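What follows is one structure encoded as structure tokens, with my remarks underneath.
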Amino acid sequence: MAHLGRLMVPLAALVLLLWAVPGAHGRRNNVRVLTDENWTSLLEGEWMIEFYAPWCPACQNLQPEWESFAEWGEDLEVKVAKVDVTEQTGLSGRFIITALPSIYHCKDGEFRRYVGPRTKKDFINFVSDKEWKNIEPISSWFGPSSVLMTMMSALFQLSVYIRTSHSYFVHDLGIPAWGSYLVFAFATVLSGLLLGLCMIFVADCLCPSKRRKPQQQYAKKTSPEFSQPLKKVEEEQEADEEDVSEEEAEDREGASKATSQSSIRQRCVGLPSATDTS
């Protein structure tokens, strides 16, 4: 029995030691992990999000404070999350992460960047005292859910895909670097041609070109408002034409009279000369 009692003492000490070690007894992790697939859950409720990288020393120093702050999440009615920018490049593009670690506060779809001290106490006061109201929210044009940031996210993901493909071509397939560049150049030209054809097809469907019809002469229909002035103008033109025709007729009559008188005079002058010769 004495020998058994001696064995129980070290065993009990070992159990207590393991229980005292953080995480050894299945400690719950209250920090949620966000990805490109589930990030839309940020648009509902109140959130505190940390953007970090495993290789960042400042991010490593922040982790204990962030996990301690996450334990107060249920009491503060705030959800605490983190994003690994090395794996979730799309999210880093949506938020335009330029420094690590970066912390954002989100309340019902409004995003604000946290710029205060990075301790558990400061995080708690920031949420409980609603200090986030003193910070101007990010414009909807540059919000993570905007069209512009969606395109930025796609651009970040495309850059990672190109880099991964280049590494696969060079290291796994043994293609020279210049050969990989030629592949990407050909793919770029081909995608540009396909995109141009698609745009032309869409434009033709939305705005079809009208076929030109042969021009036909149609009778002009005038409104009653302009019919009376037009009639007056036509009557004046007809009157002017009549005046001109009358003047021309008078001139012709005068000319004919003059010619007849001159011919009579010539005859009268010619008669005595004939008698004299007789």
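In case you wondered, yes, glycine gets a Cβ from its N, Cα and C as well.
The noted changes are left out; the structure has the residues it started with.
Annotation source Swiss-Prot lists domain 'Thioredoxin' at 27-132, citing sequence analysis. Within the model, the domain 'Thioredoxin' (27-132) shows a mean pLDDT value of 91, rounded to a whole number.
Mapped onto three states, the DSSP output places Cys56 (active site, nucleophile) in coil. Annotated active site, nucleophile per Swiss-Prot: Cys56 (among others), in sequence order, evidence recorded as similarity to another entry.
For Cys59 to Ala, Swiss-Prot lists a mutagenesis experiment annotated as follows: Abolished protein disulfide isomerase activity. If you draw a 10 Å sphere around the CB of Cys59 (mutagenesis position), it holds 20 other CB atoms from the protein chains shown.
Residues or ranges marked as active site, nucleophile in Swiss-Prot (evidence: similarity to another entry): Cys59 (among others).
In terms of DSSP helix, strand and coil, the domain 'Thioredoxin' (27-132) has 41 helix, 26 strand, 39 coil.
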